[in-house]
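Q: Quick paste from Swiss-Prot:
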type	residues	note
DOMAIN	1851-1880	domain 'IQ'
MUTAGEN	K1503 to P	6-fold decrease in activity of the spider RTX-VII toxin
MUTAGEN	Y1504 to E	2-fold decrease in activity of the spider RTX-VII toxin
MUTAGEN	M1505 to K	4.5-fold decrease in activity of the spider RTX-VII toxin
MUTAGEN	T1506 to I	10-fold decrease in activity of the spider RTX-VII toxin
MUTAGEN	L1507 to N	12-fold decrease in activity of the spider RTX-VII toxin
MUTAGEN	E1559 to D	Increase in sensitivity to the scorpion toxin BMK M1
MUTAGEN	E1562 to Q	5.5-fold decrease in activity of the spider RTX-VII toxin
Amino acid sequence: MAQALLVPPGPESFRLFTRESLAAIEKRAAEEKAKKPKKEQDIDDENKPKPNSDLEAGKNLPFIYGDIPPEMVSEPLEDLDPYYVSKKTFVVLNKGKAIFRFSATSALYILTPLNPVRKIAIKILVHSLFSMLIMCTILTNCVFMTLSNPPDWTKNVEYTFTGIYTFESLIKILARGFCLEDFTFLRDPWNWLDFSVIVMAYVTEFVDLGNVSALRTFRVLRALKTISVIPGLKTIVGALIQSVKKLSDVMILTVFCLSVFALIGLQLFMGNLRNKCSQWPPSDSAFETNTTSYFNGTMDSNGTFVNVTMSTFNWKDYIADDSHFYVLDGQKDPLLCGNGSDAGQCPEGYICVKAGRNPNYGYTSFDTFSWAFLSLFRLMTQDYWENLYQLTLRAAGKTYMIFFVLVIFLGSFYLVNLILAVVAMAYEEQNQATLEEAEQKEAEFQQMLEQLKKQQEEAQAVAAASAASRDFSGIGGLGELLESSSEASKLSSKSAKEWRNRRKKRRQREHLEGNHRADGDRFPKSESEDSVKRRSFLLSLDGNPLTGDKKLCSPHQSLLSIRGSLFSPRRNSKTSIFSFRGRAKDVGSENDFADDEHSTFEDSESRRDSLFVPHRPGERRNSNGTTTETEVRKRRLSSYQISMEMLEDSSGRQRSMSIASILTNTMEELEESRQKCPPCWYRFANVFLIWDCCDAWLKVKHLVNLIVMDPFVDLAITICIVLNTLFMAMEHYPMTQQFSSVLTVGNLVFTGIFTAEMVLKIIAMDPYYYFQEGWNIFDGIIVSLSLMELGLANVEGLSVLRSFRLLRVFKLAKSWPTLNMLIKIIGNSVGALGNLTLVLAIIVFIFAVVGMQLFGKSYKECVCKINVDCKLPRWHMNDFFHSFLIVFRVLCGEWIETMWDCMEVAGQTMCLIVFMLVMVIGNLVVLNLFLALLLSSFSSDNLAATDDDNEMNNLQIAVGRMQKGIDFVKNKIRECFRKAFFRKPKVIEIQEGNKIDSCMSNNTGIEISKELNYLKDGNGTTSGVGTGSSVEKYVIDENDYMSFINNPSLTVTVPIAVGESDFENLNTEEFSSESELEESKEKLNATSSSEGSTVDVAPPREGEQAEIEPEEDLKPEACFTEGCIKKFPFCQVSTEEGKGKIWWNLRKTCYSIVEHNWFETFIVFMILLSSGALAFEDIYIEQRKTIKTMLEYADKVFTYIFILEMLLKWVAYGFQTYFTNAWCWLDFLIVDVSLVSLVANALGYSELGAIKSLRTLRALRPLRALSRFEGMRVVVNALVGAIPSIMNVLLVCLIFWLIFSIMGVNLFAGKFYHCVNTTTGNMFEIKEVNNFSDCQALGKQARWKNVKVNFDNVGAGYLALLQVATFKGWMDIMYAAVDSRDVKLQPIYEENLYMYLYFVIFIIFGSFFTLNLFIGVIIDNFNQQKKKFGGQDIFMTEEQKKYYNAMKKLGSKKPQKPIPRPANKFQGMVFDFVTRQVFDISIMILICLNMVTMMVETDDQSKYMTLVLSRINLVFIVLFTGEFLLKLISLRYYYFTIGWNIFDFVVVILSIVGMFLAELIEKYFVSPTLFRVIRLARIGRILRLIKGAKGIRTLLFALMMSLPALFNIGLLLFLVMFIYAIFGMSNFAYVKKEAGIDDMFNFETFGNSMICLFQITTSAGWDGLLAPILNSAPPDCDPDAIHPGSSVKGDCGNPSVGIFFFVSYIIISFLVVVNMYIAVILENFSVATEESAEPLSEDDFEMFYEVWEKFDPDATQFIEFCKLSDFAAALDPPLLIAKPNKVQLIAMDLPMVSGDRIHCLDILFAFTKRVLGESGEMDALRIQMEDRFMASNPSKVSYEPITTTLKRKQEEVSAAIIQRNYRCYLLKQRLKNISSKYDKETIKGRIDLPIKGDMVIDKLNGNSTPEKTDGSSSTTSPPSYDSVTKPDKEKFEKDKPEKEIKGKEVRENQK
């Protein structure tokens, strides 16, 4: 392809399309057709040439073609792509160089390509204004569509739109043709959309179709046209469609699982949700007198009782009457109840009956399969599921919580996250593909360049030489170049040669200058002229300096790394104009919000041995940050511009020669069009924005620069930012006048400080350079806004400006790497998400308009159905804004409530369709793409902002200086003391000194290495400053040497960096000897160039291992630390004699006790018992005296046992070991708590508040179990490893949220108060109460009350935001915000409507981004941890992994004995029938049919229906029993050796029992129909038989793989729930029952607490549980409420404890555990997909062994050689070797044992090798494999190969040759001896036979002479294989002769 592309670039490649061209094409096409033989005309697509991707229609013309001659713009040209040479196409290029491809056939049969009409149409079509016009029309049209009640004149506008669209389509049809050929109008799917829209428009206009609004909604599709017009969107939509295709498997699995769960739900809860509490009929009614007869069943046909007195009572009518149901306040639906003991009970005077409709308008139910499915889908998406959960538990009983646990964990967490995993994978694949494409292009361009170079080498050598000398004769040349850059940019044949010569000269000049350069400016040189040229060329091709891939160049030679100081003495930042780095390296190199002071362009590799140089007084420094790519691009290009101007400027001239040399590299390749601004702007900038007027000014400037750029000033400014943030966060309501004036003054002061900083920086740097940098622009904007705000302080309505001050918080990112990284990730994602966000916006827009058009009217007309007052509810679709809000709410995952409303007013089907579409398309796909992008930007940024950490920022420098100062003072004081008191020689210690070790100076710079100073980096962790963590580099003259010595701010490398900082934190016991110290030093040194990541903890240290694995030699360690012993020498006791020895023996005894397994088991048992005991302390404990007493004693016993354990461990391990182990500390603290409460009880202080709260800490006891259970410990360790980064992200999120919280306080503080009626609890109308004073006037009956969760201060704001971010309780907050007016004013309904947008913005940034970041961090961390502790995986190549996995699977299997076929003829027939695959599949079909019949069941089906279904069920039971009997007959007792059969057997027995004892079972157990549901599990078996189900198998495989890990996480979650349940019971058992707390869901007992906590695990309904706890004083609660049976008084909660309890639980469970779950699933999913993508899967090996069983019925593991061919042919692909396969099998060289048998492993190994191909690693693996196989199958020990198939064949062939020759010899002998009397003819006849034999043997010989066979063997089996069998070969080389003789005759006979 590359070859074909090499049309000479420039105008020559463009040729106008003429009649001749058309004729030529036709001729070529005819020739090609003639050339091809018939057969080859349909060759496979693989080998067909493909169109060039760079010349596709819609792309821009590659740069290599140069400019289009003006006369050829918008004209038909011959196709540039060689692929289309013989196809009838032509191209047209517009001014923007976009390619349009057309068919060269006649359009509409009349317009030839050269027809003037068609030419005009083409000109219009390709013109950019045309697409602009269409774009504007679409947007305007969209605006008109959002009008809910359009005025009449819009009708005419509609016609205009239709007209424009029609015109567009006509133009397209005229230009392209309609539909027959390629590239015609209807060949583009996007045009189908246009076409249908236009047709619909005309149809609706002229034909009356009744429901017009439904059809008018089709106009909405016009919005989709934007996608086809905006270029980037098509690709995103492509990606979306791809991910939806990938989702098909997950979707099927999801639907299947949901169906199964829905069936279970249907069987368990059918009709339950209609159980209501109905009033017991009044005593005087006829009912009372007849109750007995009713219950005895005497009732006439219509449900009426007839009795003696003849008064009638209709029971059905009575219970159908809504007014008799018990309804709680504020609820729409009556209270549900159940008749089970653990179900909800009715109040006094009420009875539980099944009547009325289901809850929520009748839409929440399990009565039919479809409603059950909807309920399950809702559970899976976790929308308002707490409501379903509570209703079901209330109606059916608490035990059914198990059902919900299963559905939530398997359905919700697993399936939803699988969808995420699939989308992320699809995204990743797409990314890979684009990267590969880019690489491929690069290679092609390289090739082109090579070609160009060759073409142009010879032609113009002379001209070029003269040109070069002229060009570089002076600066003038540069100026000219600037002017003529458009010429220079063309890669015309002339310029290419010139480059080379110029470059050579320049090279030599550079070498000379480079050695004697005085100003210290270093230019990294690139290695070869070619590479420079190619790179620069590539750059200009893309116009994107970042496309260079990592391979392109090493960090050392970024093409043009030009120092800022070239341009002016003030700037010493290295800004490279073009830095070619790969994506990964680019991150954080120089950046947007960052100053580019130490933005060195070398990477960490080159940092290591760099020179350290101080910076000059005149240069500015600052901290480093990071840039987005576009920014870098802009800045680079702009700096290129500047450089040119600067050169023209006088100050730059003296250096010009050296610069010129480098600049010209890129000069010719940069087009003028790429300049950011016109040249006049730079001239203006030079004069007005760079202030260099006089010397005095320069001095002032210099001074200001010194001050402003000092790190201490930076530190001060950072402190000011923090203080300012604090001041802003201190606003609250109500605030005193004094406090508020303090805040105002503070604000003024800070504004002043920041303004001064900005002004000084501008003076120091000049405006021109000041605004070159992201951070400074940011500062400038904020300062200007603050000043504006001061000016406009008193203007009403501009308080919004105050919110901009909050952005100052972001300045912290300068010195806080994690925040910086986060902003960067969000920045990157927003860049990548730009298109996605547009697509999302289009989707939201379309659905909002559709909703408005379809349902708007219905909401208006049927509003009384959903609202008693007949007012529109808050969520409706009557206008565009509200419609948009509903769609947005659905995207947040809350769809069910709004859908109920919609279904009630507008009918079920349409609403279901629309809402499901929004839910599936919007929510699942788009939000998951969000996540996928976030995750991918994580992996590319590698979370740890490595580059940032490696650069020191000013803050660290300042802190470092302070640290040094303090150290200096400390050392001085120490020395004084030493001199005064100790006259000893100094011992050299490892310490942080400040001595300079070495100081080498030469003519270029100095390298200084200092001892390390410890700095706290941004995370508060100590990190050594040095190789690993931070390095800066400067280049200096030697005269700067002194300034260096005097400048203490420099940091320098030390050989061990991170290592030393680790020493600081090590425990002393870790190093028992010097050598160990040395070793660890080396170790640490090896890791010292750690990534500097926030996560990267030191490598696991010896101490940790010591803690986990007890010493082998059973010797206790020292009791005390060395420090203690030094200070108190008496602690050291001699263990050799006397008391010391007794003490030592005692310790040894204790040690052996503690280390004993039984001791540990006993302690675990005690821990479990004591934890269990806590669960009994509920509110009923007072009434159960015996239990209470028992528990008190037990508590004491447990406490004593634990104290004893602790003492034993102290004696055994010594204090040092005990107290350096974190788990021991945990034990210690928990024991202390028990001890304190014991002592307090003994002393009678048990009622003290402090003691009571201490007792609640006993809830932590179960934590001790953590260290004892391996599984949980693994998870905890992983979590602890993740804590630093989770904390980091949590902090960043808090900062992020702080901004929204402060903004919320500014907007809503004090405005949520409202006046309520104390009797009814309703809010007063605005007519009655307008403000606070009106409310006061009403006295007792009114109350001025605040919403519980509000924005009155920043803390409350945080809680409110957490509720919004988790979408729980957010409605109330939003309603309050939307209704609010001002402080002390009564709210009005939707007064402040657009406040919704505050929440929308917060949800997007605060919730989607930040909460997903947690997932990102955890997954990222997970991977990092795996890498750190991971096993071989990381050190294996991909190849090796493939083999390893195949082998792993291989080794674990072994052939089994098949079930023998019965000898009895009848049994044998049945056996054959049962073992066929068809039988299996038919049974599966029966199971599915059974499932369908179960789905048909409904709650209120007719008796006849019930009868039919039970008969059908009977049939199924008979069939399944039949299957069972058949299998039993044929398989005999072997039936029970297969797990699945036992399962079938149990199900069949249960079904039969269930059929006969249905009533009995239903009464005491569950509904017997459930047994039939269980049978569905068998469907799992069928998946193996279906080839197409591979995807689903993968998903299930992923689940199986994740189960162990998920079980561990589940255990941990249970532990957390347990602790919180105990804690909740002791704190919230008695709170007032309201909101989410009622008689069933509360913290009164352990069970109830667990039920509540399980619900909050998914963060569902936590607002409801928190609300009652926030009641802290009357009138919200009653502090003196009496609780019968208990001594506790009052039902008030404790808000601070409550908030802490719920927030911490949500963070732990929801963010951590649930996200760990996600991480595990994503991980295993990718592993599983890799597995399934491997050439050999688990199933292939299983299949191999299944076939093997038939050939080896006795499971000997051997097969005879003669059967091998049939065996190979019986396998399935990929292992299959079809017949004829003899030769192949022989060539495999398989080892054989006596009896010509071959072992299964050898065959499998050879076949596997055949599939996987050659590899050198096979030997080692093979040996490994055999070991494993031996271990699992001891029978193979006897296996000693004697020969191999190949050897056997060679033996056979050689035997044949020997025999033949021997026969010939015998014959000759005979001929000699035989007398001549025999006739010659007979002799002829005799000889004939051998001759025939010869021929046969010759043939064989030809096929397999030794050489040939060897050749073929080497192709099918690698030499490595031989090496394994070589020893064997030698072994049986000896036996060969005898064997041959033995075997000869036998074989001959066989032949």
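Cβ coordinates are placed from backbone N, Cα and C, and glycine is handled just like the others.
I'm curious about the neighbourhood of these features; can you describe it?
A: When secondary structure is read from DSSP and collapsed to three states, K1503 (mutagenesis position) falls in the helix class.
Counting only residues at least six positions away in the same chain, no Cβ atom sits under 8 Å from the Cβ of Y1504 (mutagenesis position).
Non-local contacts of M1505 (mutagenesis position) by the CB criterion (under 8 A, 6+ apart in sequence, same chain) are absent.
Around T1506 (mutagenesis position), no same-chain residue at least 6 positions away in sequence has a Cβ under 8 Å from its Cβ.
The Cβ of L1507 (mutagenesis position) lies under 8 Å from no Cβ of any same-chain residue at least six residues away in sequence.
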Q: On the DSSP side of things, how many residues of the domain 'IQ' (1851-1880) fall into helix, strand and coil, could you say?
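A: Once the DSSP states are binned, the domain 'IQ' (1851-1880) shows 24 helix, 0 strand, 6 coil.
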Q: Test of understanding: give the count of other CB atoms lying within 10 angstroms of the CB of K1503 (mutagenesis position).
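A: If we count other Cβ atoms within 10 Å of K1503 (mutagenesis position), we arrive at 7.
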